[in-house]
Each structure stands twice: as structure tokens, then as C-alpha cells.
Amino acid sequence: MRLTYVLLVAVTTLLVSCDATKPSTEATAVSKRLLRFVEAADEEERRIDFSPEKLRKMLGDETYRLKKFGKWDSDGHTFDGLKHYLLLSDSSMVKLRNMYKAWLEQ
């Protein structure tokens with residue numbers, strides 16, 4: 001009777017050890033796939049660099065301003081949406097926002 005228990009334990013151990021490699025390989029493949037997905041998620045939120053230096057440069061350099069307006073438009077930023085980013089108590093920022101509105105209407 002002890003021999004049957006020893007054989008049963010040996011067969012069970014063999015079966016368990018053979019199946020143990022498959023789930024770990026599948027888990028690794030899933031984790032790599034999820035890492036690739038996380039990299040793509042960064043593109044969801046597009047940000048504009050609203051540093052004061054760049055905004056002032058936009059006021060003085062028309063070529064730079066038009067390039068930035070094109071980027072804002074391609075990123076989906078609306079005229080009304082800019083009030084969340086620009087300090088509208090500053091008259092030059094109001095002027096810049098109005099320039100963007102005029103550019104959008106062209």
C-alpha cells in the first residue's frame with residue numbers, strides 16, 4: 001500500500017511540475033502586451049507649453065505664432081478652451097487669444 005502512495009505522489013508531482021511552466025509563460029506574454037498598451041496611452045492627453053516666455057515670443061514673432069496656432073488647432077484646442085490655459089487678466093494674453101480666434105476664422 002505504501003508503494004501505491006509513493007507512485008501517486010510521484011505522478012502528481014510530475015504532472016504539477018509539467019503544467020507549472022505554461023501559466024508563467026502566458027503571464028509574461030500578457031505583461032509585455034500590457035506594457036505596450038501603457039506606452040500608447042501617453043498620447044491621449046496632448047499638452048501645450050504655455051510658459052510665459054513662449055507666449056511672449058508668440059506675440060512678437062508672427063511666424064512662430066502661426067506655427068503654434070497650427071499646432072493648437074491640430075491638437076483640438078478651441079478658442080473657448082484657451083481661457084483655461086491663458087491668464088486672461090493679462091491684456092497681452094487676451095490679445096493672443098483674440099489673434100487665435102481670428103486665425104481660426106480664416
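Quick reminder: no glycine exception, Cβ is built from N, Cα and C everywhere.
Swiss-Prot lists Lys32 to Ala among its mutagenesis entries, and the accompanying note reads: Leads to the transition from disordered structure to ordered structure and abolishes the function in cell death activation; when associated with A-39, A-43, A-54, A-57 and A-62.
According to Swiss-Prot, the experimentally introduced change Glu39 to Ala is described as follows: Leads to the transition from disordered structure to ordered structure and abolishes the function in cell death activation; when associated with A-32, A-43, A-54, A-57 and A-62.
Looking at Swiss-Prot, you'll find the mutagenesis Glu43 to Ala noted as follows: Leads to the transition from disordered structure to ordered structure and abolishes the function in cell death activation; when associated with A-32, A-39, A-54, A-57 and A-62.
Among the mutagenesis entries in Swiss-Prot is Lys54 to Ala, noted as: Leads to the transition from disordered structure to ordered structure and abolishes the function in cell death activation; when associated with A-32, A-39, A-43, A-57 and A-62. In the three-state DSSP scheme, Lys54 (mutagenesis position) falls into the helix class. The Cβ of Lys54 (mutagenesis position) has 12 other Cβ atoms within 10 Å, all protein chains considered.
Recorded in Swiss-Prot as a mutagenesis result, Lys57 to Ala carries the remark: Leads to the transition from disordered structure to ordered structure and abolishes the function in cell death activation; when associated with A-32, A-39, A-43, A-54 and A-62.
Counting every protein chain shown, 10 other Cβ atoms lie within 10 Å of the Cβ of Glu62 (mutagenesis position). In Swiss-Prot, the entry for mutagenesis Glu62 to Ala states: Leads to the transition from disordered structure to ordered structure and abolishes the function in cell death activation; when associated with A-32, A-39, A-43, A-54 and A-57. The structure shown retains the original residue.
Among the mutagenesis experiments that Swiss-Prot reports, Trp72 to Ala is described with the note: Abolishes the interaction with host target PINP1 and lowers the size of lesions in leaves after infection. The Cβ neighbour count for Trp72 (mutagenesis position), using a 10 Å radius over every protein chain in view, is 20.
Here the residue is the original one, while Swiss-Prot reports the published mutagenesis Tyr100 to Ala with the comment Abolishes the interaction with host target PINP1 and lowers the size of lesions in leaves after infection. A sphere of 10 angstroms centred on the C-beta of Tyr100 (mutagenesis position) encloses 21 other C-beta atoms.
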Count of other CB atoms lying within 10 Å of the CB belonging to Lys57 (mutagenesis position): 13
